[in-house]
Amino acid sequence: MSTKPEKPIWMSQEDYDRQYGSITGDESSTVSKKDSKVTANAPGDGNGSLPVLQSSSILTSKVSDLPIEAESGFKIQKRRHERYDQEERLRKQRAQKLREEQLKRHEIEMTANRSINVDQIVREHYNERTIIANRAKRNLSPIIKLRNFNNAIKYMLIDKYTKPGDVVLELGCGKGGDLRKYGAAGISQFIGIDISNASIQEAHKRYRSMRNLDYQVVLITGDCFGESLGVAVEPFPDCRFPCDIVSTQFCLHYAFETEEKARRALLNVAKSLKIGGHFFGTIPDSEFIRYKLNKFPKEVEKPSWGNSIYKVTFENNSYQKNDYEFTSPYGQMYTYWLEDAIDNVPEYVVPFETLRSLADEYGLELVSQMPFNKFFVQEIPKWIERFSPKMREGLQRSDGRYGVEGDEKEAASYFYTMFAFRKVKQYIEPESVKPN
């Protein structure tokens, strides 16, 4: 039996053969997408999508083939997109100028041997994003399909590990975008903590506007990774600790600025969870990042890649110079840009084996870890009928399958991975190393 790992969908066959040796026999057989036919009974294409019945004919119709009324609708929609694009260009120009000024200041600070205050950058960024967000224009966003895909992933994660009556702690809860998802799971209490006060205020507004949420919600402004959670939650006696669930969605990478912060994050998780409780979340896939970095020669000073949707830029080539290995599992900073969402914010690589090792120290056992595309293909058959018609429409690609396509595929399906741990033992904090 072959001991080779499964080839990630984002890795070319040539690169896989180079790294693990060539394959022969049945392992080497492939099917050309051009020649293969999709049937309604096929389980999926392995690309983070699921085939469906022939329902894409309407989606692929040309404007010229449609009735006059429909053609007029397309023109109106096009004008709305043009107005939105113009407003977005102006907004992004202002935001980019501000971000460049901030990064320039931080570069000067680094030159003076002072550390970057990434927490402040992140706080300012998400405060700004909250202020400029206009939910009425959400459906016109150029990354609406990516947002739908990420929401589907979170629905699946929450449903897989959350039980009715659970108490949930979400670290980095943002504007409360998952409140309705947890309502569907039937939880009894939601505790959300975020470093951005503007995001917490927006989460309060969102919660007050929602109906039929029959669970208690506690929303708190606080630093989830830089200090003990006790500092943030002490003024809120209604919080019911320990929790059944701790969740971190698209934010744990900020904790990997230093080993101290990463350990504080895992300690906060471990101290907040019951034995048997689950810690799950979503993070950038360190193996995909390595794969991309490995393609750059040592002479390239600032490795960078991306497309029209996202861009990743490392500030130096220390990875390449260190024989294509990170010099440390912590502090491996890059800036991340995502169209209509994130404006060149500093983030940190989360080497998954480091996360797994830390989690083990704090009594957390790995249950599952999968790239988004693989997790989506595994879970979507259970969700096709559960999702609302609007959600299904939002997930449908131009070929009739479900998932993401084009540039959005790499930005979501390939760049991110899910994980889940279970607390199996109580962590005893040594007296001599207890943080203040």
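Every residue, even glycine, has its Cβ placed from backbone N, Cα and C.
What Swiss-Prot says about this protein:
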type	residues	note
DOMAIN	141-424	domain 'mRNA cap 0 methyltransferase'
BINDING	N150, N151	mRNA binding site
BINDING	K154, G172, D194, D223, Q249, Y254	S-adenosyl-L-methionine binding site
MUTAGEN	V168 to A	Still viable; normal growth
MUTAGEN	E170 to A	Non-viable; reduced enzyme activity to 8% of wild-type
MUTAGEN	E170 to D	Still viable; increase in activity
MUTAGEN	E170 to Q	Non-viable; reduced enzyme activity to 8% of wild-type
MUTAGEN	G172 to A	Still viable; normal growth
MUTAGEN	G174 to A	Non viable; no growth
MUTAGEN	G176 to A	Still viable; normal growth
MUTAGEN	D178 to A	Microcolony formation
MUTAGEN	D194 to N	Lethal; no enzyme activity
MUTAGEN	R206 to K	Still viable; little change in enzyme activity
MUTAGEN	Y254 to A	Non viable; no growth
MUTAGEN	Y254 to S	Lethal; Enzyme activity 10% of wild-type
MUTAGEN	Y254 to F	Still viable; slow growth; near to wild-type enzyme activity
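Features per Swiss-Prot, on structure.
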residue : record                               : DSSP (3 states)
N150    : mRNA binding site                    : helix
V168    : mutagenesis position                 : strand
G176    : mutagenesis position                 : coil
D223    : S-adenosyl-L-methionine binding site : coil
Q249    : S-adenosyl-L-methionine binding site : strand
Y254    : mutagenesis position                 : helix
Residue pair N150 (mRNA binding site), Q249 (S-adenosyl-L-methionine binding site) - Cα distance, angstrom, rounded: 10
G172, G174 as mutagenesis positions, winner by CB count within 10 A: G172
Inter-residue Cα distance where the pair is G172 (mutagenesis position) and Y254 (mutagenesis position), in Å: 10
Cα-nearest neighbour of G174 (mutagenesis position) within the listed binding-site residues, N151, K154, D223, Q249: Q249
Spatial neighbours of E170 (mutagenesis position) among the binding-site residues N151, K154, D223 [C-alpha, 10 Å]: none
Mutagenesis positions: E170, D178, D194 - member with fewest neighbouring CB atoms within 10 Å: D178
Largest separation between Cα atoms (Å) of residues that the record links to S-adenosyl-L-methionine, namely K154, G172, D194, D223, Q249, Y254: 23
Of K154, R206 (the recorded positions), the residue whose Cβ has the fewest other Cβ atoms within 10 Å: R206
From binding-site residues N151, K154, Q249, the one whose Cα lies nearest D194 (mutagenesis position): Q249
